[in-house]
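S.K.: Structure incoming, see below.
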Amino acid sequence: MKKIAVLTSGGDSPGMNAAVRAVVRTAIYNEIEVYGVYHGYQGLLNDDIHKLELGSVGDTIQRGGTFLYSARCPEFKEQEVRKVAIENLRKRGIEGLVVIGGDGSYRGAQRISEECKEIQTIGIPGTIDNDINGTDFTIGFDTALNTIIGLVDKIRDTASSHARTFIIEAMGRDCGDLALWAGLSVGAETIVVPEVKTDIKEIADKIEQGIKRGKKHSIVLVAEGCMTAQDCQKELSQYINVDNRVSVLGHVQRGGSPTGADRVLASRLGGYAVDLLMQGETAKGVGIKNNKIVATSFDEIFDGKDHKFDYSLYELANKLSI
């Protein structure tokens, strides 16, 4: 292994820079040249590929986002388009590609490894949604979780001041982990997630029971993959008449300096990705399972169901929110 490349793809997440840094420095430590692909798979097509040095990743571990930039590239699903990308790697003698991103990013990496045996590919899970099989946690999840906690804590201050119910929408796509973990952490009265059937009347009854016991305000935390906060508000109004407001947290959840947990995870996964390439491994995603760094084939990741919603945590949150 003489030359490798690294790119970030899909939605950005805090800790991506730390992962790139780990890839670059582990490779250079092992006398491997490293190239950065700017703007994700689009950069592969546009030949936006540049050599990275030790200094290229200096002062990046604490930065959110990705200095390599990211972009959606739906045309990468077409084989003729991928041929251009593969040729741009081959002409530089690049033998390994590390892809940091989510499920779609992994699928692009798998296609490259299938269509060009000369290029090994390894995926690193970078997304705030925590929705990738083969790992307990994705890079960016912990930072986004802490961002949500900070925001909801502030919203609770104003909710209590005005005796209001706030319906707050968190990101997560089709995975309820962010809403679940944040909801437990902030003491939300109700958590609405895609993994659990939503009964709006039950939510209304719970809020009403709280009011009867003297509660002055409530927090309803909604995962975007289940319903919008506005829809939740509209349906709730059919069963209960309380002063309420909607707050959609939005893209602020993707930003910010990564937490220590995300920096450590990104560093461990980035270093291990290079180790795997040096061992001749390909078409695998790295992850953390039971605090151990592991590698799982892309096929297993796409077919697997090992990243399960924690129903016991959901039940605990329900018990504690009475």
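Every residue gets a Cβ built from N, Cα and C, even glycine.
Below, the features straight out of Swiss-Prot:
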- Asp129: active site, proton acceptor (ACT_SITE)
- Arg21, Ala22, Val23, Val24, Arg25, Arg156, Gly187, Ala188, Glu189, Arg213, Lys215, Lys216, His217: ADP binding site (BINDING)
- Asp103: Mg(2+) binding site (BINDING)
- Thr127, Ile128, Asp129, Arg164, Met171, Gly172, Arg173, Glu224, Arg245, His251, Val252, Gln253, Arg254: substrate binding site (BINDING)
- Gly150 to Asp: Exhibits higher affinity for fructose 6-phosphate and higher catalytic activity with a loss of dimer conversion; in association with A-151 (MUTAGEN)
- Leu151 to Ala: Exhibits higher affinity for fructose 6-phosphate and higher catalytic activity with a loss of tetramer-dimer conversion; in association with D-150 (MUTAGEN)
- Arg164 to Ala: Complete loss of fructose 6-phosphate binding (MUTAGEN)
- Arg245 to Ala: Complete loss of fructose 6-phosphate binding (MUTAGEN)
S.K.: Near the residue listed as 'active site, proton acceptor' in space, meaning Cα within 10 angstroms, which of the binding-site residues do we find among Arg25, Met171, Arg173?
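M.R.: Of Arg25, Met171, Arg173, within range: Met171, Arg173.
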S.K.: Determine, from DSSP, whether Arg245 (mutagenesis position) sits in helix, strand or coil.
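M.R.: DSSP assigns Arg245 (mutagenesis position) to strand.
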S.K.: Return the maximum Cα to Cα distance in Å (whole number) over the record's substrate-binding residues: Thr127, Ile128, Asp129, Arg164, Met171, Gly172, Arg173, Glu224, Arg245, His251, Val252, Gln253, Arg254.
M.R.: 33
S.K.: Highest CB neighbour count within 10 A among the recorded positions Arg21, Arg25, Arg245?
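M.R.: It comes out as Arg21.
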S.K.: Give the distance between the Cα atoms of Arg245 (mutagenesis position) and Arg164 (mutagenesis position), rounded to the nearest whole Å.
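M.R.: Checking the Cα atoms of Arg245 (mutagenesis position) and Arg164 (mutagenesis position) gives a distance of 7 Å.
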S.K.: Could you check which of these recorded positions, Arg21, Arg25, Thr127, Gly150, Val252, sit within 10 Å of Asp103 (Mg(2+) binding site), going Cα to Cα?
M.R.: Thr127
S.K.: Mind checking which of Arg164, His217 has the fewest other CB atoms within 10 A of its CB? They're the recorded positions.
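M.R.: Taking Arg164, His217 as the recorded positions, the minimal 10 Å Cβ count falls on Arg164.
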S.K.: Going by Cα-Cα distance, which of the recorded positions (Thr127, Leu151, Met171, Arg173, Val252) sits nearest to Lys215 (ADP binding site)?
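M.R.: Checked the recorded positions Thr127, Leu151, Met171, Arg173, Val252; minimum Cα distance to Lys215 (ADP binding site) goes to Leu151.
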S.K.: When the Cα-Cα distance from His217 (ADP binding site) is computed for each of the recorded positions Leu151, Val252, Arg254, which gives the smallest value?
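M.R.: Out of the listed candidates, the nearest Cα belongs to Leu151.
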S.K.: If you measure Glu189 (ADP binding site) to Val252 (substrate binding site) at Cα, how many Å is it?
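M.R.: About 23 Å separates the two Cα atoms.
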S.K.: DSSP three-state call for Gly150 (mutagenesis position): helix, strand or coil?
M.R.: helix
S.K.: Please report the distance from the Cα of Arg254 (substrate binding site) to the Cα of Leu151 (mutagenesis position), rounded to the nearest angstrom.
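M.R.: Cα-Cα, rounded: 13 Å.
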S.K.: Given the binding-site residues Arg173, Lys215, Arg254, which one's Cβ is surrounded by the fewest other Cβ atoms within 10 Å?
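M.R.: Result for the binding-site residues Arg173, Lys215, Arg254: minimum number of other Cβ atoms within 10 Å at Lys215.
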S.K.: Looking at the recorded positions listed here (Arg21, Arg25, Leu151, Arg164, Gly187), whose Cα lies nearest to that of Thr127 (substrate binding site)?
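M.R.: Closest candidate to Thr127 (substrate binding site), judged by Cα separation, is Arg21.
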S.K.: If you count the C-beta atoms lying within 10 Å of each candidate's C-beta, which of the recorded positions Val23, Leu151, Met171, Val252 ends up with the smallest number?
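M.R.: Output over recorded positions Val23, Leu151, Met171, Val252: least Cβ neighbours within 10 Å is Val252.
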